[in-house]
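Pulled from Swiss-Prot:
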- 93-172: domain 'PUA' (DOMAIN)
- Thr82 to Ala: No effect on translation regulation activity (MUTAGEN)
- Thr118 to Ala: No effect on translation regulation activity. Reduced translation regulation activity; when associated with A-119 (MUTAGEN)
- Ser119 to Ala: Reduced translation regulation activity. Further reduced translation regulation activity; when associated with A-119 (MUTAGEN)
- Thr125 to Ala: No effect on translation regulation activity (MUTAGEN)
Amino acid sequence: MFKKFEEKDSISSIQQLKSSVQKGIRAKLLEAYPKLESHIDLILPKKDSYRIAKCHDHIELLLNGAGDQVFFRHRDGPWMPTLRLLHKFPYFVTMQQVDKGAIRFVLSGANVMCPGLTSPGACMTPADKDTVVAIMAEGKEHALAVGLLTLSTQEILAKNKGIGIETYHFLNDGLWKSKPVK
């Protein structure tokens, strides 16, 4: 999704959000990520003014007061954390671990296939379909990518074929390389 993202070319407009919209977004984030409650004031302070950067391909970036990209979404999908945020606060998103053989493919933006989640070295945390997940790697401490489960973990174990996680944002893509938006 962010493979060819460049902040100068890809961002079409930036809007300041009204306080009622800010409260709604905070409530949605806390509903989607209950473990985030103790850190939400560090990430998105109540008195801070948030902005939304509208990008090409129906992507929206949620910016905090400093201009850091903290969450993004595609169309009306769920808000997903950026990898920079996940590296600071790693435990509020469900984690799925891929084996060593899948690392280079995930780092090039490929979707995670079911065999990469069920082989020895991989580890799955039980989760439902359409759950936002952090994609971890065997032997690494930080997340490689952020994605959305296309099947529940039980279906992945039973089927073991096809795409298990659709990758949205990965290390060294355009969003990772972009600087804070002023």
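Glycine too: its Cβ is placed from the backbone N, Cα and C atoms.
If you look for the noted substitutions, you won't find them, since the model keeps the original residues.
Between the alpha carbons (Cα) of Ser119 (mutagenesis position) and Thr82 (mutagenesis position) lies a span of roughly 27 Å. In the three-state DSSP assignment, the secondary structure recorded for Thr125 (mutagenesis position) is coil. Mean pLDDT, taken over the domain 'PUA' (93-172), works out to 94 on the 0 to 100 scale.
For the domain 'PUA' (93-172), the number of residues in each DSSP class (helix H, G, I; strand E, B; coil) is 20 helix, 28 strand, 32 coil.
A gap of 20 Å separates the Cα atoms of Thr82 (mutagenesis position) and Thr125 (mutagenesis position). Under 8 Å, Cβ to Cβ, and six or more positions away along its own chain, Thr125 (mutagenesis position) finds Thr94, Met95, Gln96, Thr153. Close to Thr118 (mutagenesis position) in the fold, though at least 6 residues off in sequence, lie Met124, Ile156, Leu157, Asn160, each with a CB less than 8 Å from its CB. Neighbour density for Ser119 (mutagenesis position): within 10 A of its CB lie 15 other CB atoms from the protein chains shown. Of all Cβ atoms in the protein chains displayed, 21 besides its own lie within 10 Å of the Cβ of Thr82 (mutagenesis position).
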